[in-house]
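Structure first, commentary second.
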Amino acid sequence: MERKRWECPALPQGWEREEVPRRSGLSAGHRDVFYYSPSGKKFRSKPQLARYLGGSMDLSTFDFRTGKMLMSKMNKSRQRVRYDSSNQVKGKPDLNTALPVRQTASIFKQPVTKITNHPSNKVKSDPQKAVDQPRQLFWEKKLSGLNAFDIAEELVKTMDLPKGLQGVGPGCTDETLLSAIASALHTSTMPITGQLSAAVEKNPGVWLNTTQPLCKAFMVTDEDIRKQEELVQQVRKRLEEALMADMLAHVEELARDGEAPLDKACAEDDDEEDEEEEEEEPDPDPEMEHV
């Protein structure tokens, strides 16, 4: 096997580099690189070389395969050192807006008085405040086609929306509108007014108000409130009747289950009372019987 050694100029004087080609196997043609110290010690990897040299030489930019120093890494290292030195002079900016606490030996925290030339300045936005994640336009359309089932695995009939509620946007159906309004009621704290801008019908992608559901602007009248109150009263009445019927059925079931044990207990009590009366009855006087 052919072995050749060359002096490595990137390492201290006396170090040699050797390349050994592989003759067989899947990695035939691949060359293994070894380094030899002036004393003849063999090194097979860069970590071994770094451990042997220690702090006498910086091998962070040394390429073990080629035996050369990489200039690109050397430039980056120099820039990093220059940047660190400049940062030490200028100092790092303090992004914390909280008032500092005086470092004293007292067990109580003593705040530092803040003095400013512009006391009227106020922070318009707080970056630490949680911000709602952005959503896609017409994201409510993802809710279309979803159905609800009751405990008996039967399809729940969807409710009918009032005639005053009309959808807006491309492909907005009644199901999409119902899902959008229900989602807005549960996730938004703002009043639901619909899309107030008339230009939204011409170009919904530009003039759409993302804080409102996909419906046109609507007004709630006194007649709508009265109808809603009537519906609520009807639902409450049906609920009351259902609860009353369930309670009566429960009472009848308890009475039916308790009739047989109750009759048996009453019969046992009567037998005990008869036995006690027979025991308490006095014996007849023999003189009275003779008379």
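Quick reminder: no glycine exception, Cβ is built from N, Cα and C everywhere.
For all the noted positions, this structure keeps the original residue and models no substitution.
Swiss-Prot lists 1-72 with the feature domain 'MBD', giving sequence analysis as the kind of evidence. Mean pLDDT of the predicted structure over the domain 'MBD' (1-72): 82.
For the mutagenesis result His30 to Lys, the note given in Swiss-Prot is No effect. Confers strong binding to methylated CpG (in vitro); when associated with Y-34. For His30 (mutagenesis position), applying a Cβ distance below 8 Å and a minimum sequence separation of six or more within one chain yields Pro21, Arg22.
For Phe34 (mutagenesis position), the Cβ neighbour count at a 10 Å cut-off comes to 15, with all displayed protein chains included. According to Swiss-Prot, the mutagenesis experiment Phe34 to Ala carries the annotation: Augments DNA binding activity, irrespective of DNA methylation.
While the structure shown retains the original residue, Swiss-Prot records the mutagenesis experiment Phe34 to Tyr with this note: Confers weak binding to methylated CpG (in vitro). Confers strong binding to methylated CpG (in vitro); when associated with K-30.
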Once the DSSP letters are reduced so that anything not helix or strand counts as coil, what is Phe34 (mutagenesis position)?
strand
